[in-house]
Amino acid sequence: MGRGWGFLFGLLGAVWLLSSGHGEEQPPETAAQRCFCQVSGYLDDCTCDVETIDRFNNYRLFPRLQKLLESDYFRYYKVNLKRPCPFWNDISQCGRRDCAVKPCQSDEVPDGIKSASYKYSEEANNLIEECEQAERLGAVDESLSEETQKAVLQWTKHDDSSDNFCEADDIQSPEAEYVDLLLNPERYTGYKGPDAWKIWNVIYEENCFKPQTIKRPLNPLASGQGTSEENTFYSWLEGLCVEKRAFYRLISGLHASINVHLSARYLLQETWLEKKWGHNITEFQQRFDGILTEGEGPRRLKNLYFLYLIELRALSKVLPFFERPDFQLFTGNKIQDEENKMLLLEILHEIKSFPLHFDENSFFAGDKKEAHKLKEDFRLHFRNISRIMDCVGCFKCRLWGKLQTQGLGTALKILFSEKLIANMPESGPSYEFHLTRQEIVSLFNAFGRISTSVKELENFRNLLQNIH
């Protein structure tokens, strides 16, 4: 009798467990969980967490930054898209309409931007005007003031400086043209396949301090890779010094950011009358879903946040350069220029207040000789990547690739110029540290792209929430 009652109670208990939900299988992960479950908490080599960045960027910074980037000073970027590829000759040009770039007509660009003196402060501009006037009057060099000669020499020296992390375009070249970035937005162009893979393969395989024996996960140009190769790669990566590991993560973060943009501004529908652009959830999942990418997607997104922190830190450190009274965002429209400078300083002070900035003091520490060599290797590798952008077969992709690598290169230049920035005079020309207009425009637009990516991650997270 006791056994019978025991069996009955056990059976009733099992029925109760099933009916109450206990013992049920867990519901399958949502698509949002597969893409974002690992994209949370603290970032490697940092004291900052993803959630703090999301709140700061999406609600305090993003709206004001977008307003600034829509202004004339930041929307016009001069670029040479016709420079030949320095590494190989067989470039396959993308023939799709969406790959094309529409340059500005001469009368579309404000005169203040086109003038040769836009790079410098008001006092420096006056010195250049003196130089230009002397040249127009046919005066000999001796007629220039000693101060002017010194300024011109210093600027020339700086523009050829070994502190630059990018090989910048010669904007005086007849092939360099102004492009309206708002009319040529970064979005999906259809440029993909072996030609696009080749660009990224050269960047990762030859410029990220990686030996050939170490295989990169999910390399589309390699075959037969598995879990062992992935484990070997990350064991190698973790064994690198912090500088080389950071270099790889910056490039991976930039790659991830670009892929977010392409997924967020995808050509969804095309008719004779219009094109419809929007979020392509499938495209995003193929690039970042933890299962579809064998765990790589979430890692790439965390590297995007790392890139965000690096550029955010650079902007916080360069504030004194823009605070100088004679610095202008000069376009020729005095009222607009003053308003834009106020907005710029407001944004930079907001960035300065960010509580968990990346600490770059761990970079290039230790033995001075070794640190100097490592910094030079770091600079040359990144400079080489900026040259690879001239090999991109899609002109729209080339435009944004050149701008974003120059922007990141400018951020690195700022991070490693702390003493020069601290020693700048409060007014007058800054001989030791200055930024050209090209560097300023690329710096803020590049950060604007990363800021947009972080904002778009919130949009994709919401879109994927109910998809399994």
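Note that Cβ sites are derived from N, Cα and C of the backbone, with glycine treated the same way.
Under the heading of mutagenesis, Swiss-Prot lists Cys85 to Ala and annotates it as follows: Alters protein folding and stability. Loss of regulatory disulfide bond formation and increased activity towards P4HB; when associated with A-131. Cys85 (mutagenesis position) has a Cβ environment of 16 other Cβ atoms inside 10 Å.
One mutagenesis experiment catalogued in Swiss-Prot, Cys99 to Ala, is accompanied by this note: Acts as a weak dominant-negative mutant. Loss of activity towards thioredoxin. Loss of regulatory disulfide bond formation; when associated with A-94. All protein chains included, Cys99 (mutagenesis position) registers 18 other Cβ atoms within 10 Å of its own Cβ.
Sequence-distant neighbours of Cys104 (mutagenesis position) (same chain, six or more apart, CB under 8 Å from its CB) are Tyr76, Glu177, Tyr178, Val179, Asp180, listed in sequence order. For the mutagenesis of Cys104 to Ala, Swiss-Prot gives this note: No effect. Strongly increased activity towards P4HB and UPR induction, but no broad oxidative injury; when associated with A-131. The structure shown keeps the original residue.
Summarising the annotation, Swiss-Prot assigns FAD binding site to Arg187, Thr189, Trp200, Ser252, His255, Arg287, Arg300 and lists experimental evidence as the type of evidence. The C-beta environment of Arg187 (FAD binding site), restricted to residues of the same chain at least 6 apart in sequence and closer than 8 Å, consists of Asp98, His261, Leu262, Arg265, Tyr266, Leu267, Trp277.
Taking Cβ-Cβ distances under 8 Å and a sequence gap of 6 or more within the same chain, the neighbours of Asn280 (mutagenesis position) are Tyr188, Ser263, Ala264, Tyr266, Leu268. Quoted from Swiss-Prot, the note attached to the mutagenesis of Asn280 to Ala states: No effect on activity.
The Cβ of Asn384 (mutagenesis position) lies under 8 Å from the Cβ of Asn207, each on the same chain and at least six residues away in sequence. Per Swiss-Prot, mutagenesis Asn384 to Ala is noted as: No effect on activity.
Cys391 (mutagenesis position) carries a helical DSSP state (H, G or I). What Swiss-Prot notes for the published mutagenesis of Cys391 to Ala is this: Alters protein folding. Prevents formation of regulatory disulfide bond and down-regulation of activity. Decreases association with P4HB.
Taking the Cβ of Arg287 (FAD binding site) as centre and 10 Å as the limit, one finds 20 other Cβ atoms among all the protein chains shown. Summarising the environment of Cys391 (mutagenesis position), the number of other Cβ atoms within 10 Å of its Cβ, over all protein chains shown, is 21. Using a 10 angstroms CA-CA radius around Cys99 (mutagenesis position), none of the binding-site residues in Ser252, His255, Arg300 qualify. Put simply, Cys85 (mutagenesis position) is 28 Å from Arg287 (FAD binding site) when counted between their Cα atoms.
Figure note: comparing Cβ neighbours within 10 Å for the binding-site residues His255, Arg300, the maximum is reached by Arg300.
Put simply, Cys85 is the one of the recorded positions Cys85, Thr189, His255 whose Cα lies nearest to the Cα of Cys391 (mutagenesis position). Of the recorded residues, Trp200 (FAD binding site) and Cys85 (mutagenesis position) place their C-alpha atoms 15 Å from one another.
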